[in-house]
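So the structure is just underneath, and the comments pick up after that.
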Amino acid sequence: MKFYTISSKYIEYLKEFDDKVPNSEDPTYQNPKAFIGIVLEIQGHKYLAPLTSPKKWHNNVKESSLSCFKLHENGVPENQLGLINLKFMIPIIEAEVSLLDLGNMPNTPYKRMLYKQLQFIRANSDKIASKSDTLRNLVLQGKMQGTCNFSLLEEKYRDFGKEAEDTEEGE
């Protein structure tokens with residue numbers, strides 16, 4: 001597994017249909033916020049599941065929660081590294097995602113945290129895939145709420161950019 005970012009235009013497009021899609025940009029953010037996540041293949045759709053940095057409330061999240069996957073340093077569970085927010089995963093078009101090149105990032109605590117997150121994610125990729133598949137199924141069956149609307153987003157995401165193409169063809 002690797003880390004990816006996604007285009008702001010694509011995020012804006014999905015937000016037209018589902019306001020649970022996380023923001024990638026907002027004028028209230030003190031620093032630009034990259035939408036970084038991992039790509040999961042779930043029943044014929046590729047999804048980007050976003051990461052979030054560690055926050056105090058993560059301590060209250062149970063490991064069994066399907067809405068997210070807690071991250072910590074391998075072998076050091078006390079060193080919390082954030083979450084994968086599975087409840088906010090979005091179906092993607094590959095042309096709108098870019099590989100995050102960790103090698104070209106300056107050596108900062110943030111980069112070191114990303115490497116530790118990636119190591120933990122790779123070691124737990126089967127658990128992450130299983131949890132995300134279960135979550136999607138429960139949401140599609142109407143048995144879980146507070147997530148992105150996976151069925152609506154799956155219906156709409158492939159139409160991204162088609163309006164512009166249709167306009168160009170009609171000229």
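Cβ atoms here come from the backbone N, Cα and C positions, even for glycine.
Given the structure is predicted, the values throughout are model-derived calculations rather than measurements.
Record features, source Swiss-Prot:
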type	residues	note
MUTAGEN	Tyr10 to Ala	No longer confers phiA2 resistance, not toxic in E.coli
MUTAGEN	Lys20 to Ala	Still confers phiA2 resistance, toxic in E.coli
MUTAGEN	Lys20 to Glu	No longer confers phiA2 resistance, not toxic in E.coli
MUTAGEN	Tyr29 to Ala	No longer confers phiM1 or phiS61 resistance, not toxic in E.coli
MUTAGEN	Lys33 to Ala	No longer confers phiM1 or phiS61 resistance, not toxic in E.coli
MUTAGEN	Phe35 to Ala	No longer confers phiA2 resistance, not toxic in E.coli
MUTAGEN	Thr52 to Ala	No longer confers phiM1 or phiS61 resistance, not toxic in E.coli
MUTAGEN	Ser53 to Ala	No longer confers phiA2 resistance, not toxic in E.coli. Alters but does not inhibit RNase site-specificity
MUTAGEN	Ser64 to Ala	Still confers phiA2 resistance, toxic in E.coli
MUTAGEN	Lys87 to Ala	Still confers phiA2 resistance, toxic in E.coli but colonies are smaller
MUTAGEN	Tyr115 to Ala	Still confers phiM1 or phiS61 resistance, toxic in E.coli
MUTAGEN	Arg122 to Ala	Still toxic in E.coli
MUTAGEN	Gly142 to Ala	Still confers phiA2 resistance, toxic in E.coli
Would you identify the secondary structure of Lys20 (mutagenesis position) according to DSSP, in three states? coil
For Thr52 (mutagenesis position), what is the secondary structure by DSSP, using just helix, strand and coil? strand
In whole Å, how far is Tyr115 (mutagenesis position) from Thr52 (mutagenesis position) when you measure between their Cα atoms? 14
Rounding to whole Å, the Cα atoms of Ser53 (mutagenesis position) and Gly142 (mutagenesis position) are apart by 29
Ten-angstrom check, please: count other Cβ atoms within 10 Å of the Cβ of Lys87 (mutagenesis position), all chains counted. 23
The number of other Cβ atoms within 10 Å of the Cβ of Ser53 (mutagenesis position), counted over all protein chains shown, is 15
